[in-house]
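For reference, Swiss-Prot has these:
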MUTAGEN   TRP3 to Gly  Does not rescue the protein aggregate degradation defect in the lgg-1 bp500 mutant
MUTAGEN   ARG28 to Cys  In bp523; abolishes interaction with sqst-1 and impairs the interaction with epg-7, sepa-1 and unc-51. Defective degradation of sepa-1- and sqst-1-containing aggregates in embryos. No defects in lipidation or puncta formation
MUTAGEN   ASP102 to Ala  Defective degradation of sepa-1-containing protein aggregates in embryos
MUTAGEN   ALA108 to Val  Does not rescue the degradation defect in the lgg-1 bp500 mutant
Amino acid sequence: MKWAYKEENNFEKRRAEGDKIRRKYPDRIPVIVEKAPKSKLHDLDKKKYLVPSDLTVGQFYFLIRKRIQLRPEDALFFFVNNVIPQTMTTMGQLYQDHHEEDLFLYIAYSDESVYGGEVEKKE
């Protein structure tokens, strides 16, 4: 997926910001959330989030659902490196497993499993 945040900010700028955030808020996770291509959902009002590391993916789903004003019956999928993360995974664990070199975690959201995403399995 092409990330607008990456296109708008070069690697050095993103890395410096990611590093600054992680030093200042070591118990929080810097997350970039963008709509997947072909998704019919609304755009978020902001892309960048700073979330507690003990927040679960399920709780983050709830937060994003509210921000895009989804009805309870509307589907919402997250993708991290083309994988659908489990809802009980903490954002800290997801970050540890999937953050990029710029120290941000990138999450795409969609109203359908557009990537044919696989559910992440716990070992």
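Glycine residues also receive a Cβ, built from the backbone N, Cα and C atoms like all the rest.
Just the original residues are modelled here, none of the noted substitutions.
Swiss-Prot feature annotations superimposed on the structure.
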| residue | record | Cβ neighbours (10 Å) |
| --- | --- | --- |
| TRP3 | mutagenesis position | 16 |
| ARG28 | mutagenesis position | 18 |
| ASP102 | mutagenesis position | 21 |
| ALA108 | mutagenesis position | 22 |
*Taking only the Cα atoms, work out how far ARG28 (mutagenesis position) lies from ASP102 (mutagenesis position), in Å, as a whole number.*
15
_Roughly how many Å lie between the Cα atoms of ALA108 (mutagenesis position) and TRP3 (mutagenesis position), rounded to a whole value?_
9
*asked:* So, three-state DSSP: helix, strand or coil for ASP102 (mutagenesis position)?
replied: coil
